[in-house]
Amino acid sequence: MKLKTVRSAVLSSLFASQVLGKIIPAANKRDDDSNSKFVKLPFHKLYGDSLENVGSDKKPEVRLLKRADGYEEIIITNQQSFYSVDLEVGTPPQNVTVLVDTGSSDLWIMGSDNPYCSSNSMGSSRRRVIDKRDDSSSGGSLINDINPFGWLTGTGSAIGPTATGLGGGSGTATQSVPASEATMDCQQYGTFSTSGSSTFRSNNTYFSISYGDGTFASGTFGTDVLDLSDLNVTGLSFAVANETNSTMGVLGIGLPELEVTYSGSTASHSGKAYKYDNFPIVLKNSGAIKSNTYSLYLNDSDAMHGTILFGAVDHSKYTGTLYTIPIVNTLSASGFSSPIQFDVTINGIGISDSGSSNKTLTTTKIPALLDSGTTLTYLPQTVVSMIATELGAQYSSRIGYYVLDCPSDDSMEIVFDFGGFHINAPLSSFILSTGTTCLLGIIPTSDDTGTILGDSFLTNAYVVYDLENLEISMAQARYNTTSENIEIITSSVPSAVKAPGYTNTWSTSASIVTGGNIFTVNSSQTASFSGNLTTSTASATSTSSKRNVGDHIVPSLPLTLISLLFAFI
């Protein structure tokens, strides 16, 4: 059973004003050109079943257990992956660690008075305030109504300020926090004391976010000084969660339209939704970077490090040509005039066996969310069934996965077509193995709105996120290179070219149709490709004119990647 994430945003008042964040170079700016307009954040890859037991050596694995009734039970461990960065917040600085997430846009950190911390346990005498409100005037939550994530659902509301600035609506109620729940070791990733910082300023805007696994965070927005990597950031709005059962906060670097002040129900309560300057925008407005862009490089699945690079692209970390495709708006029918998340169009999916045997499964256009906060890959049920059939995999209702013979080598690849260029992912990227038993780590979804390209896909791609032009540039990732060839992004991504099918994007949902051909290029639509691409006229059979990814690479920047995996049984 898939654990679905549920996120909701609750805002008690609008920010009083927009604060322009500033970046002050730290003393140890950079060893290279101090005038370079890019920012590198380092990350590690870590794995585990929870944030409390993560480690760099805990790779995803499948274990077989013999039950008393004679049946074998499959236990899947270490399945979830995240990225984390270390921050110093406040004056004097307090150390906290947060997860980096391209699928959200707000920064929140854990408060030191969190009652779920074992050090703060006061049993049932420690109570939390739950805002109660009359929804009759709001028409419900905008987030709930639009279901912006497809596979995510939730509720949100903006609550008018009271005398305290935190309550609202028709009153408040209290709920106790049992001592049995106050068990978190909050010192592991750090907490933040607002009273311990002379520079913290609250703006009395209430924040709340919740997740489908039962975790949540609530608190108040404010501003303070942040130090991360070689930067000192001032004026960045973030939330301090004085109540959360999640052991780590989140640094959201997504589109500003995904901020809780915009995609929550602020419009229903105040008459307008608004966006504030989140972390990537603050970097640009302060002059630290020239464009609101960043490049993500996960390296291969066995690597312990990866990088994210704000405001630049590293040509040493990818091979072939960097192709650009538009971000598509999957929520236009819900009233959004522009995209709020990183959805792109998959124009086709196929399977290749070392290029000697290629088969196209479908050329139906599918919208897919690029999400570094999701470990596995989720595709429409019909497509997963096609892949399973080609691999000879059988679905096990008891396990909830397709079971297949473990591949003997990496010759088999799943090929994703994006507007006429390919990202090839070896089958091993999607395999969960015990050594003798293998599971297909591609999860079927009920329709195309739930398609997610998670880390198992993103490991194979170098991805540049252009938040200003609403475009994504991708190329095949090059692994374990120590060289750098960094180029600043000013307006458009350097060396990137529009994909030949740039305008051939998803617009409406459609049934998945089998067949087609992604391994040849129609002669009437031949585009100029750099690299060693052979073109030919499309035919009914998938004769190979496979795109060669060439020999260019893009370097990215370091962050701390944390992998957690939930058992889907």
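Residue 1 is the first one shown; counting continues down the chain.
Keep in mind that glycine also has a Cβ here, set from the backbone N, Cα and C atoms.
Where a substitution is noted, the model still shows the residue that was there originally.
The domain 'Peptidase A1' feature in Swiss-Prot is assigned to 83-475.
Per Swiss-Prot, mutagenesis Asp101 to Ala or Glu is noted as: Loss of function. Around Asp101 (mutagenesis position), the C-beta neighbours below 8 angstroms that are at least 6 residues distant in the chain are Phe82, Tyr83, Val250, Leu251, Gly252, Ile253, Gly254, Ser372, Gly373.
According to Swiss-Prot, the feature active site maps to Asp101 (among others), an assignment based on sequence analysis.
The Cβ neighbour count for Asp371 (active site), using a 10 Å radius over every protein chain in view, is 25. The active site annotation in Swiss-Prot covers Asp371 (among others) and rests on sequence analysis.
Under the three-state DSSP scheme, Asp101 (mutagenesis position) falls in the strand class. The DSSP secondary structure for Asp371 (active site) is coil.
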